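Heads up, the thing below is written out as structure tokens.
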Amino acid sequence: MDPNSNSSSETLRQEKQGFLDKALQRVKGIALRRNNSNKDHTTDDTTGSIRTPTSLQRQNSDRQSNMTSVFTDDISTIDDNSILFSEPPQKQSMMMSICVGVFVAVGGFLFGYDTGLINSITSMNYVKSHVAPNHDSFTAQQMSILVSFLSLGTFFGALTAPFISDSYGRKPTIIFSTIFIFSIGNSLQVGAGGITLLIVGRVISGIGIGAISAVVPLYQAEATHKSLRGAIISTYQWAITWGLLVSSAVSQGTHARNDASSYRIPIGLQYVWSSFLAIGMFFLPESPRYYVLKDKLDEAAKSLSFLRGVPVHDSGLLEELVEIKATYDYEASFGSSNFIDCFISSKSRPKQTLRMFTGIALQAFQQFSGINFIFYYGVNFFNKTGVSNSYLVSFITYAVNVVFNVPGLFFVEFFGRRKVLVVGGVIMTIANFIVAIVGCSLKTVAAAKVMIAFICLFIAAFSATWGGVVWVISAELYPLGVRSKCTAICAAANWLVNFICALITPYIVDTGSHTSSLGAKIFFIWGSLNAMGVIVVYLTVYETKGLTLEEIDELYIKSSTGVVSPKFNKDIRERALKFQYDPLQRLEDGKNTFVAKRNNFDDETPRNDFRNTISGEIDHSPNQKEVHSIPERVDIPTSTEILESPNKSSGMTVPVSPSLQDVPIPQTTEPAEIRTKYVDLGNGLGLNTYNRGPPSLSSDSSEDYTEDEIGGPSSQGDQSNRSTMNDINDYMARLIHSTSTASNTTDKFSGNQSTLRYHTASSHSDTTEEDSNLMDLGNGLALNAYNRGPPSILMNSSDEEANGGETSDNLNTAQDLAGMKERMAQFAQSYIDKRGGLEPETQSNILSTSLSVMADTNEHNNEILHSSEENATNQPVNENNDLK
């Protein structure tokens, strides 16, 4: 990988961190807050006081019952970040995003209907005899102007769209363009009795359609979840195909009429489609990213809540909002943007020149593919091939266009943008060349049927690939600060090339004076242009499948060319989401037990997989270790569930609810590289749960770097830090797999004699721990999450409260715990050294965070633990347990 790209990526992350912190503070103002009564039960972390199980129980109960959803700008009422991200995100519903995205695609239907309409109207006998100036037929020049001037209007409409959409919103722009601009143009066309008024009406309608074509894909991209973005934007092209088909069907039913209704009925029906879209938009939300653009975070949160189907205080929704806000603020810090900035690369817009070229080139090659030649002039062309019913053939081509757009909705997310465009372009090239060869060689009815068959193949390939994917890429490729302008430029490029093709095609194909009379030879031109488009796609298009709109910037920084972009796309997705894992995976390296892993890659996986647990019977006999049955995966018990259902199997009388609050991150002289989310595991360990990070001492340890990026600031990327962290994990694995030991102790609560064993799932004892819920923390660690169990050095470590602290803190394990903490202290010191020396107070904060007992243990346990550590300090650590 290019080291410069790695350096730029790292610099970008560092610079964005400050904006992430500021965005987090802003989002606090719209998050859940605790009532004053709840504050009375929280721990004063500054005094170091320890909460008892009773106070902890009361605090969690109050938190569950007293937090309410409010909007407020007074961020002082929210004490810490734990309110924002302490609870697992709820399962998001994709239904509303799908409905919104599909509905606004009606804008594409207007485009397709008007495009197909002119193809049929100019061939109607009544129109040729009453509207055409010579009352016989339209000349090549008249056809050229009549067809192309719609595209001229759309060109200007697309360029004006960003000014309206950035000033007043995406939603008002769509409403204004349909109910006013488009309807005015449509009225002129309905009332036209001659070619002049018909042309003027098409230009005005074109302005409305152009604005819609620039804003609808933009709205879809900004409102839709990333897992559906490609498919939803592709519905815009699908709606275009339906418009073409319906216009052909309507014209087929009216073309035989011998009065003005033959063309006025098809044109007048456009009032229905435009009114349907305009009225429906009143009930849809504004784009959340537009609200961020206008710094209206409360409205942005409400919009996201509507689109994602979760409450406004959901942690997953708030994290998404923080990311959107921080990315936009980072871009805005470089100043306002204009149309010129869309073509200039900068720190806030990496490879912007290439991105702009990619969007414009794709739109141009889409129009140069030859598709609009068939839809604009198909009826006339089929007439000249000897086909008896050209209207029927034209209708068939429209039907093929509709049908094959459906698989394209799935191809774009399943195969990715690059593969779909390359494969589709190759098929289109071959089909065009075959049509040209057959059309030039033979003049028979059989040859005409072969031509029609391969034209249908070309349309099928176009519809499933280039038709929708080009709009997807044009809508998602650009930073938020210039996104509306760039999308408008791409749409304008589409219409400009469309205008050129519509203007010159009659002169190229038709026979007569001042024409080239190419006929079927024009398909050689389309085939050659398709081949050029494939080359451009291969070299310039970056694979953006599965990335958020904000992650696309990182892709362009990391990847030097589009050819290698799929690798970096995979790296980014794996870092953020993790690829698909089996629900249960057995690690054979001797460092872990059977553990559950979340399927983070599949967005359709229910969100209750956020913390998976093992469910089913596991046979741990010496000769056979396998999972017998996994009926289902369930959530870790909630605070309320555990409070109501104490651990009866262990005789637990004082329940301890799980603490899912964030541990404050020590402030360093450098900003954290990425957001972190800490959970108190007890015994001096804090787990960074963000992106499945390992137990973390550094605030940026959740950052996953690829193997090519060794040298980054995280514990997973830095070679020396990674080695040290591996030592810690190896040590814990050694503890997990050490020989079972037992000590007979007396339960201080019940007075019963109990045997405490050193065992794991791989050395199961007779005392089955039915209530242990193991989670895979990665890197050889398994967490027993039931009742806040620490990393499962002991299978029954969650019973420490009920057993008077004798489980994990007895003298038999003191040396082991001391050795583990010694290694963590070494790692903390290496982290301090790496920072280049910090203030003494900062060093103390880091070391205390890594070594101190977390706040959720009781005073009794605290005393025993300190006593154990003192004993361990006076005894040398067993060399056999210290992994080299």
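Positions of Cβ are set from backbone N, Cα and C atoms, glycine also.
Under its mutagenesis annotations, Swiss-Prot gives G112 to D the following note: In SNF3-142. Secondary structure at G112 (mutagenesis position), as computed by DSSP, is helix. All chains included, 27 other C-beta atoms sit within 10 angstroms of the C-beta of G112 (mutagenesis position).
For G153 (mutagenesis position), applying a Cβ distance below 8 Å and a minimum sequence separation of six or more within one chain yields G185, R202, V203, I204, S205, G206, I207, I209, G210. According to DSSP, G153 (mutagenesis position) is assigned to a helical segment. G153 to R appears in Swiss-Prot as a mutagenesis experiment; the accompanying note says: In SNF3-72.
For R229 (mutagenesis position), the same-chain residues 6+ apart in sequence whose C-beta sits under 8 angstroms from its C-beta are Q220, A221, V472, E476. The note that Swiss-Prot attaches to the published mutagenesis R229 to K is: In SNF3-1; constitutively signaling glucose receptor.
Around I374 (mutagenesis position), taking its Cβ as the centre, 24 other Cβ atoms fall within 10 Å, counting all chains. Secondary structure from DSSP puts I374 (mutagenesis position) in a helix. Quoting Swiss-Prot on the mutagenesis of I374 to V: Decreases responsiveness to mannose and fructose.
As a published mutagenesis entry, V402 to I appears in Swiss-Prot alongside the note: In SNF3-39. V402 (mutagenesis position) carries a helical DSSP state (H, G or I).
Its own atom aside, the Cβ of F462 (mutagenesis position) has 29 Cβ atoms within 10 angstroms in the protein chains shown. One mutagenesis experiment catalogued in Swiss-Prot, F462 to Y, is accompanied by this note: Decreases responsiveness to fructose.
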Given the mutagenesis positions I374, V402, F462, which one's Cα is the least distant from that of G112 (mutagenesis position)? V402
Please report the Cα separation of F462 (mutagenesis position) and I374 (mutagenesis position) in Å, rounded to an integer. 12
Determine, to the nearest whole angstrom, how far the Cα atom of I374 (mutagenesis position) is from the Cα atom of V402 (mutagenesis position). 15
List of residues, in chain order, with Cβ under 8 A from that of V402 (mutagenesis position) and at least 6 apart: W238, T241, W242, L244, L245, S463
DSSP-derived class (H/G/I helix, E/B strand, else coil) of R229 (mutagenesis position): helix
